[in-house]
Amino acid sequence: MPMQGAQGRLRGSLNATPPTTPHSGLAGNQTGPWCLEVSIPDELFLSLGLVSLVENMLVVAAIAKNRNLHSPMYYFICCLAVSDLLVSVSNVLETAVMLLLEAGVLAAWAGVVQQLDNAIDVFICGSMVSSLCFLGAIAVDRYITIFYALRYHSIVTLPRARWAIATIWAASVVCSTLFIAYYDCTAVLLCLVSFFLALVVLMAVLYMHMLARACLHARSIARLHKRWRPVHQGLGLKGAATLSILLGSFFLCWGPFFLHLTLIVLCPQHPTCSCVFKNFKLFLTLIICNSIVDPLIYAFRSQELRKTLKEVLLCSW
């Protein structure tokens, strides 16, 4: 039936798992009694998406309102908020359309839904790639701030920041289009996974180096005041906790999704991998949770931004 075809297509290239072959000896739904499938209610999924949408819209509004926040660092944070906003919107839109399909409301529009599916998939993939890129850009920006403080404004200029932002958005559109067009190509999946792993390594190295530099700086200051141990230990624990939250939330929210892509390449027919495939909606939910956490880590810790956010909220009332 056309409606069934459209609905299957709407599930998207992103969560498409390779079909089982007659030679595998494994039925499509046979994963063993030990397989745990976490069911995510549509209401919860939509609610998280709406929370992320509102939260990131507030970040964008606050940065747009306050001219003091019109700097490269906040431009990157604003673009991260836009990317996270698009992640939420696209996933919420896809879920809403699927619910309408299941209810039969869009049965007469199957052809339009198929075209909408392509646009939504590109939207989802592009926003994910751009979100990851801007997380990396923020890490690089903070690294330059600490290690090249005196030269920061000559290195990270507004024109260069705008070029970097434009390049990231353009690359995200190209990557998402290629991924949706060639989602069944092993090389494309491996490129995405490699990109994620490279970004994890980059962020870990940069932030750990920044933490080491901060501890060394605190040690130097504490020696001058002859109270090295308590100050150094306190800063080290606080920095380690911040680093753990930053990298931990990033890996926890994004790791399962890229594990899913990796297993599609490595073991598409294995029962254990098939069990992982069943939890794809959980992985998307974790990515939306990351869109909720990002403003808390990168935006709302700024006193200036929080002050502007209060003004935005008061004006809205």
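Every residue, even glycine, has its Cβ placed from backbone N, Cα and C.
Feature annotations, reproduced from Swiss-Prot:
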type	residues	note
VARIANT	T21 to A	In allele 2
VARIANT	R67 to C	In allele 2
VARIANT	R301 to S	In allele 2
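Scoring each of the variant positions (R67, R301) by how many neighbouring Cβ atoms lie within 10 Å, the top position goes to R301. Rounded to a whole number, the C-alpha distance linking R67 (variant position) with R301 (variant position) is 18 angstrom.
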